[in-house]
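Trainee: Pulled these from Swiss-Prot:
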- F67 to A: Partial loss of GTP-synthesizing activity (MUTAGEN)
- G69 to R: Partial loss of GTP-synthesizing activity (MUTAGEN)
- G74 to R: Loss of GTP-synthesizing activity and lack of autophosphorylation. Does not interact with Ndk (MUTAGEN)
- K75 to A: Partial loss of GTP-synthesizing activity (MUTAGEN)
- H115 to A: Partial loss of GTP-synthesizing activity and decrease in autophosphorylation. Loss of GTP-synthesizing activity and lack of autophosphorylation; when associated with A-247 (MUTAGEN)
- H247 to A: Partial loss of GTP-synthesizing activity and decrease in autophosphorylation. Loss of GTP-synthesizing activity and lack of autophosphorylation; when associated with A-115 (MUTAGEN)
Amino acid sequence: MDIPSVDVSTATNDGASSRAKGHRSAAPGRRKISDAVYQAELFRLQTEFVKLQEWARHSGARLVVIFEGRDGAGKGGAIKRITEYLNPRVARIAALPAPTDRERGQWYYQRYIAHLPAKGEIVLFDRSWYNRAGVEKVMGFCTPQEYVLFLRQTPIFEQMLIDDGILLRKYWFSVSDAEQLRRFKARRNDPVRQWKLSPMDLESVYRWEDYSRAKDEMMVHTDTPVSPWYVVESDIKKHARLNMMAHLLSTIDYADVEKPKVKLPPRPLVSGNYRRPPRELSTYVDDYVATLIAR
């Protein structure tokens with residue numbers, strides 16, 4: 001179904017710093033969803049994504065979902081929840097590393113084209129060709145000419161994808177500077193998330209307004225009627241995930257696919273001609289759990 005383009009001018013969360021605007025974050029003071037309600041609704045939406053997957057697989061639909069936003073905005077967390085129960089043969093994540101020297105000598109979009117879905121597939125881009133409009137522009141990884149060319153070519157490129165039948169959805173996760181900094185500090189001392197904190201993340205703290213200007217310019221040129229940007233307020237992660245997931249599902253006219261009835265065959269009778277090898281001939285892992293129970 002057709003969804004009107006979001007007016008990005010209302011997304012104040014991602015513009016001037018909170019110090020300049022006189023507030024800290026959009027999250028404090030807002031009523032937050034309870035964990036029980038969140039978990040129940042998350043599972044319901046995940047069930048719908050399984051239905052969407054099966055519809056795509058049977059209908060041959062091709063879906064591309066782009067996740068963009070500042071570092072620490074919650075893109076990866078949303079992708080993780082969407083794909084938790086999906087078939088990796090149908091739905092996959094494209095998270096490309098920095099381009100190689102060879103890729104730098106290609107047409108800019110070429111390395112992304114290789115990851116586009118075939119018939120019946122879903123691809124979630126954890127960052128995408130929009131790197132050129134963000135980090136590459138701000139950090140000087142592309143020339144001014146390459147940047148201008150990107151802004152001119154991208155609407156044409158996306159129109160080509162859509163004309164060929166690809167369902168393209170683009171989401172910008174909008175986080176306040178105060179909340180981004182809080183998340184970075186939390187990662188700093190978290191042994192399982194510290195790897196997420198890169199030198200580029202730290203640099204983005206000091207270049208907040210540069211990234212804001214780059215984002216605004218990107219929206220002006222690439223938020224088109226056929227390929228709009230949808231802005232997700234993401235200071236509250238759980239709200240952002242549910243809002244984004246529900247919205248994405250609402251933009252696609254998918255349908256339930258009749259499931260084949262599965263009948264398990266009866267297990268054959270033991271013939272008596274097979275004997276399991278003695279246990280001591282195999283190398284078993286230690287019963288680590290037993291040590292926990294004994295404590």
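Glycine is treated like the rest: Cβ placed from N, Cα and C.
This is the original sequence, none of the listed changes applied.
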Trainee: Expressed to the nearest Å, what is the distance separating G74 (mutagenesis position) and H115 (mutagenesis position) at their Cα atoms?
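Mentor: With distance taken Cα to Cα, H115 (mutagenesis position) is 22 Å from G74 (mutagenesis position).
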Trainee: Mutagenesis positions K75, H115, H247: which have a Cα within 10 Å of F67 (mutagenesis position)?
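Mentor: Those close enough are K75.
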Trainee: Rounded to the nearest Å, what's the C-alpha distance separating G69 (mutagenesis position) and K75 (mutagenesis position)? Just drop the number here, would you?
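Mentor: On Cα coordinates alone, these residues lie 7 Å apart.
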Trainee: Just to verify a number: CA distance, H247 (mutagenesis position) to H115 (mutagenesis position), in angstrom, no decimals.
Mentor: 24
Trainee: For K75 (mutagenesis position) and H115 (mutagenesis position), what Cα-Cα distance in Å is obtained after rounding to a whole number?
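Mentor: Per the Cα atoms, K75 (mutagenesis position) and H115 (mutagenesis position) stand 19 Å apart.
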Trainee: Might you list, by sequence position, any residue in that chain lying six or more from H115 (mutagenesis position) with a Cβ less than 8 Å away from its Cβ?
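Mentor: Expected: A94, L96, V123, F125.
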